[in-house]
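Q: After the structure tokens below, expect a handful of questions from me.
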Amino acid sequence: MSDETNAAVWDDSLLVKTYDESVGLAREALARRLADSTNKREEENAAAAEEEAGEISATGGATSPEPVSFKVGDYARATYVDGVDYEGAVVSINEEKGTCVLRYLGYENEQEVLLVDLLPSWGKRVRREQFLIAKKDEDEQLSRPKASAGSHSKTPKSSRRSRISGGLVMPPMPPVPPMIVGQGDGAEQDFVAMLTAWYMSGYYTGLYQGKKEASTTSGKKKTPKK
């Protein structure tokens, strides 16, 4: 190999070495910039955390929403046995037990509810809707027995009794659960309709069995002994 060729090879080696050194320096510079950026971001986060901690300590701790308190006469809502919320008025409070008695608007039935389970009312419009629906249901229930009872006298709900032959006193019709106030979906309405049908079916089934047993007992008493 000639001296010129050897010189060319030597020059290439120097070029490669210089390139590698330049790349290494560039990588070191990039690494330093990344490290500086990371350290700066960590310092900013630490400063923000210290500032937030100082604000919390200055105000006496983290702020939390105050619980809603109710008193007698306030409107509130609670979850009934059918899993739906209904509007009512607080009629009494037992501080020792942490409970209150809530009277549902329109239905006039009362339920003991934990104070922590009480929820704020949805407003005047929803309360009025519930009241109108309850009264409509009551009118429909009163019109059905009137058509089927014939000459039976009309008595207040609290003293109403169903007497059958033989002197047996039937219990009053069980209270029908309040209907949906328009806030639930179709599934909830179907569920309440099912409960209503179940209540009515159970009452009239018991009424039929009671009449049948009373009739059988009366027939046995009238049969002369041999």
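Every residue gets a Cβ built from N, Cα and C, even glycine.
Nope, none of those substitutions made it into this model, it's the original residues.
According to Swiss-Prot, the feature domain 'Tudor' maps to 69-128, an assignment based on sequence analysis. One entry in Swiss-Prot concerns the mutagenesis experiment ASP20 to Val. Its note says: Does not affect homodimer formation. Under its mutagenesis annotations, Swiss-Prot gives PHE70 to Ser the following note: Does not affect homodimer formation. The mutagenesis experiment SER201 to Phe is recorded by Swiss-Prot, whose note states: In allele Smn-B; homozygous lethal at late larval stages and abolishes homodimerization. Swiss-Prot documents GLY202 to Ser as a published mutagenesis change and attaches the note In allele Smn-73Ao; homozygous lethal at late larval stages and abolishes homodimerization. While the structure shown retains the original residue, Swiss-Prot records the mutagenesis experiment TYR203 to Cys with this note: Weakly inhibits homodimer formation. Quoted from Swiss-Prot for the published mutagenesis THR205 to Ile: Rescues larval viability and locomotion defects and only partially restores U5 and U12 snRNA levels in the null mutant. Weakly inhibits homodimer formation. Does not affect protein stability. Here the residue is the original one, while Swiss-Prot reports the published mutagenesis GLY206 to Ser with the comment Inhibits homodimer formation.
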Q: Write down the Cα-Cα distance for ASP20 (mutagenesis position) and THR205 (mutagenesis position), rounded and given in Å.
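A: For THR205 (mutagenesis position) versus ASP20 (mutagenesis position), the Cα atoms are 98 Å apart.
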Q: Cα distance, PHE70 (mutagenesis position) to SER201 (mutagenesis position), nearest Å?
A: 39
Q: Going by C-alpha positions, which of the mutagenesis positions (ASP20, GLY202, GLY206) is nearest PHE70 (mutagenesis position)?
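A: For PHE70 (mutagenesis position), the spatially nearest of the mutagenesis positions is GLY202.
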Q: Within the domain 'Tudor' (69-128), how many residues are helix, strand or coil going by DSSP?
A: 8 helix, 28 strand, 24 coil
Q: Roughly how many Å lie between the Cα atoms of GLY202 (mutagenesis position) and ASP20 (mutagenesis position), rounded to a whole value?
A: 93
Q: Mind giving me a neighbour count for THR205 (mutagenesis position)? Other Cβ atoms within 10 Å of its Cβ, every protein chain shown.
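A: So the Cβ neighbour count for THR205 (mutagenesis position) comes to 10.
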Q: Taking DSSP three-state, what's ASP20 (mutagenesis position) in: helix, strand or coil?
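A: Assignment for ASP20 (mutagenesis position) reads helix.
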Q: Hey, of the mutagenesis positions listed (ASP20, GLY206), which one tops the CB count within 10 A?
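A: By the 10 Å Cβ neighbour count, GLY206 comes out on top.
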